[in-house]
Amino acid sequence: MSNDEINQNEEKVKRTPPLPPVPEGMSKKQWKKMCKRQRWEENKAKYNAERRVKKKRLRHERSAKIQEYIDRGEEVPQELIREPRINVNQTDSGIEIILDCSFDELMNDKEIVSLSNQVTRAYSANRRANHFAEIKVAPFDKRLKQRFETTLKNTNYENWNHFKFLPDDKIMFGDEHISKDKIVYLTADTEEKLEKLEPGMRYIVGGIVDKNRYKELCLKKAQKMGIPTRRLPIDEYINLEGRRVLTTTHVVQLMLKYFDDHNWKNAFESVLPPRKLDAEAKSASSSPAPKDT
C-alpha cells in the first residue's frame, strides 16, 4: 500500500466517529445502520451543498469543452450534447406500461431508494422519447410512497404528464379501457419472446430491485394472475454476463425506443452501453423487417 493510500485511510478513520455503545436489545448491525442514517440526516445540507458545487463545476467544464470544439470549427461530440428535458415533437405510442411495485416487503431500504430513482428516470425517459407511453405505478404505497412524499416531494410527481400513481393493482387485471387478454407481463424468466409491441396493449414491468435474489418472482405472479408472459429479446442482442435482468429504467427506455423504427436491435444498441452488446448477435441480425423484439 502506498503512502497516499495509507494517508487516505487514516483520514477516513478520522472522519468516521466511533460507534456509541450498542443499546440493549439491538444488534450491532441495526445500531450501526441507525447511526449511519442519523449522521446522514445531520449532514444532509452539507452533502447537498457539495453536490450542487460539483454539478456546477461539471456543467462549466462541459460548456468549456463544447466551446473549444466550436472555436476549432469542429463538430461537437454527441456525448457532450445534452438531450432536451422535454421532447415537444412526441407522438403517442399507443401502449400502456404498468410498473408493478407490489414487492415492498422483499426489498431493503437501500433498494427502495434505488427503485424510486428508477421510477423518476423512467418518467424522464418518457418525456424525452420520440414516442411516449401512458405509464402507471401500481400499487403506489408503503415505503415507495413515503419516499416520494418526503425526499422526492419537490419532483411534483402528482402532476407528471402521462405518468400516474395508483393506490392499488386493480389495473393489472383489466378495466373498461383494456381487457385482460390485452395485458402481458414482461419477465426474463419466460421462454416466449416478445416479437413486437402493439398499440392498445398493456405491458407490466416488475418494479423490484433484488440483485436476483428472488428467482421467477414475476413469472410466478403472472401465472397466478392468469396473465401471459413474454421476455425482451435479450439473448438475441446483448451479453449480460450471466444476468439477463435489466433495470426497470432500461426496460422502459427500450420499449419507448422500439417505436422509432420498430427494430429491437437498434433499440438495444441505442439504449444499452456498447460494452454490453453481443457482437455475435449484432452481426447475425440485420434484417430490415425484424422479428427481433
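Using N, Cα and C of the backbone, Cβ positions are placed for all residues, glycine too.
Just so you know, the Cβ of Asp210 (mutagenesis position) picks up 16 other Cβ atoms within 10 Å once every protein chain is counted. Residues or ranges marked as active site, proton acceptor in Swiss-Prot: Asp210.
Residues or ranges marked as S-adenosyl-L-methionine binding site by Swiss-Prot: Leu186, Thr187, Gly206, Asp210, Lys211, Asn212, Arg213, Tyr214, Cys218, Leu232, Arg244, Val245, Leu246.
The feature domain 'SAM-dependent MTase TRM10-type' is assigned by Swiss-Prot to 83-279.
Reduced to three states, the DSSP call for Gln118 (mutagenesis position) is helix. For the mutagenesis experiment Gln118 to Ala, the note given by Swiss-Prot reads: Completely abolishes catalytic activity.
Counting only same-chain residues six or more apart in sequence, the Cβ atoms lying under 8 angstroms from the Cβ of Val209 (mutagenesis position) belong to Met107, Glu111, Ile112, Ser114, Leu115, Gln118, Thr247. For the mutagenesis result Val209 to Ala, the note given in Swiss-Prot is Reduces catalytic activity.
Reduced to three states, the DSSP call for Asp210 (mutagenesis position) is coil. In Swiss-Prot, the entry for mutagenesis Asp210 to Asn states: Completely abolishes catalytic activity. The structure shown retains the original residue.
The note that Swiss-Prot attaches to the published mutagenesis Lys211 to Ala is: Reduces catalytic activity.
For the mutagenesis experiment Asn212 to Ala, the note given by Swiss-Prot reads: Has weaker affinity for S-adenosyl-L-methionine and reduces catalytic activity by 90%.
Around the Cβ of Thr247 (mutagenesis position), the number of neighbouring Cβ atoms within 10 Å comes to 15. Mapped onto three states, the DSSP output places Thr247 (mutagenesis position) in coil. Annotation of the published mutagenesis Thr247 to Ala in Swiss-Prot: Reduces catalytic activity; the original residue is retained in the structure shown.
Lys211 (mutagenesis position) sits 17 Å from Leu186 (S-adenosyl-L-methionine binding site), taking the C-alpha atoms as the reference points.
Regional average pLDDT for the domain 'SAM-dependent MTase TRM10-type' (83-279) in the model is 90.
The Cβ neighbour count for Leu246 (S-adenosyl-L-methionine binding site), using a 10 Å radius over every protein chain in view, is 22.
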